[in-house]
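Q: If you scroll down you'll find the structure; I have some questions about it.
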Amino acid sequence: MAFAHFVLIHTICHGAWIWHKLKPLLEALGHKVTALDLAASGVDPRQIEEIGSFDEYSEPLLTFLEALPPGEKVILVGESCGGLNIAIAADKYCEKIAAAVFHNSVLPDTEHCPSYVVDKLMEVFPDWKDTTYFTYTKDGKEITGLKLGFTLLRENLYTLCGPEEYELAKMLTRKGSLFQNILAKRPFFTKEGYGSIKKIYVWTDQDEIFLPEFQLWQIENYKPDKVYKVEGGDHKLQLTKTKEIAEILQEVADTYN
């Protein structure tokens, strides 16, 4: 059994806390696990209005990878919109990434602008229910921010999670942004960087926000090296199918680490 260093990457409006069930399980198996708070997320003191792009939002991940000792490699695990953080990081530090796991996640490609998969998500799932939106200006650019609605959280993200998990999400989610208009003008992700890393895609057809239509489209659009389909669960597989995700990550470590 191989041991790996997993770096867990949360989605927008969330924080490292989303991994609280998976992290100790992986550590009990002997793995090293780092769960990061991205900019203006979790306990990071910045506010989203201070952040002007998905790249700036990814700064804690980039800083972490920069500081890794020479020769050390990690396995990135990104949930939901965390796939964009993976792509940004891989373009800068592909030599430090043994593999990347996309957990019910956006899967960017290298043939279209970085907003391409987000645009498709919005086409497939346009109604974010009671989510509230606002605009702010950073570096002369108008950015749309959002605060996830409690109905959306319960019905579409934490669909099968227990009441405690849902309460945690209501208490700890913060304002965030998809930076969709900024991503639309960002340079494409590169074949030499992001395109060169091993990609593992994990999904369930019971996801109520990343619908099967969207997930199957992503798999076809930018074929990953390996696909795992989890039976049951919801958008937050790390909470509803924790054991199954840990088993998949062990297999990833055995294969790619």
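Backbone N, Cα and C define each Cβ position, glycine as well.
These numbers come from a predicted model, not from an experiment.
Per Swiss-Prot, active site, proton donor/acceptor is recorded for His235 (among others), and the stated evidence type is a curator's inference. Annotation comment: Swiss-Prot describes Thr11, Ser80, Lys236 as 2-hydroxy-2-methylpropanenitrile binding site. The annotation (S)-mandelonitrile binding site is assigned in Swiss-Prot to Thr11, Ser80. Feature annotation from Swiss-Prot assigns domain 'AB hydrolase-1' to 5-241; the stated evidence is sequence analysis. According to Swiss-Prot, the mutagenesis experiment His10 to Ala carries the annotation: Almost no change in catalytic activity in crude extracts, but the purified mutant protein is inactive. Recorded in Swiss-Prot as a mutagenesis result, Thr11 to Ala carries the remark: Loss of catalytic activity. For the mutagenesis result Glu79 to Ala, the note given in Swiss-Prot is Greatly reduced catalytic activity. For the mutagenesis result Ser80 to Ala, the note given in Swiss-Prot is Loss of catalytic activity. Cys81 to Ser appears in Swiss-Prot as a mutagenesis experiment; the accompanying note says: Greatly reduced catalytic activity. According to Swiss-Prot, the mutagenesis experiment Cys81 to Ala carries the following note: Reduced catalytic activity. Among the mutagenesis experiments that Swiss-Prot reports, Asp207 to Ala is described with the note: No expression due to instability. What Swiss-Prot says about the mutagenesis result for His235 to Ala is this: Loss of catalytic activity. Listed in Swiss-Prot as a mutagenesis experiment, Lys236 to Leu or Arg is described as follows: Loss of catalytic activity associated to substrate reorientation.
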Q: Can you tell which of Glu79, Asp207 has the least company, meaning the fewest other C-beta atoms within 10 angstroms of its C-beta, among these mutagenesis positions?
A: Asp207
Q: Might you list, by sequence position, any residue in that chain lying six or more from Thr11 (mutagenesis position) with a Cβ less than 8 Å away from its Cβ?
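A: Long-range Cβ contacts: Ile18, Gly78, Glu79, Ser80, Cys81, Gly82, Ser105.
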Q: Where the distance is taken from Cα to Cα, which of the mutagenesis positions His10, His235, Lys236 turns out closest to Asp207 (mutagenesis position)?
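A: With Cα distances computed to Asp207 (mutagenesis position), the winner among His10, His235, Lys236 is His235.
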Q: Within 10 Å of the Cβ of Ser80 (mutagenesis position), how many other Cβ atoms are there?
A: 25
Q: Report the residues of the chain - excluding Thr11, Ser80, Lys236 - with C-beta within 8 Å of the mean position of the site's C-beta atoms, for the recorded 2-hydroxy-2-methylpropanenitrile site, in sequence order.
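A: Going along the sequence, the neighbours come out as His10, His14, Ile18, Glu79, Cys81, Gly82, His103, Asn104, Ser105, Leu157, His235.
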Q: Let me make sure I understand the span of the 2-hydroxy-2-methylpropanenitrile site: among Thr11, Ser80, Lys236, what is the greatest distance between any two Cα atoms, in Å?
A: 11
Q: With every protein chain in view, what's the tally of Cβ atoms within 10 Å of the Cβ of Lys236 (mutagenesis position), excluding that atom itself?
A: 27
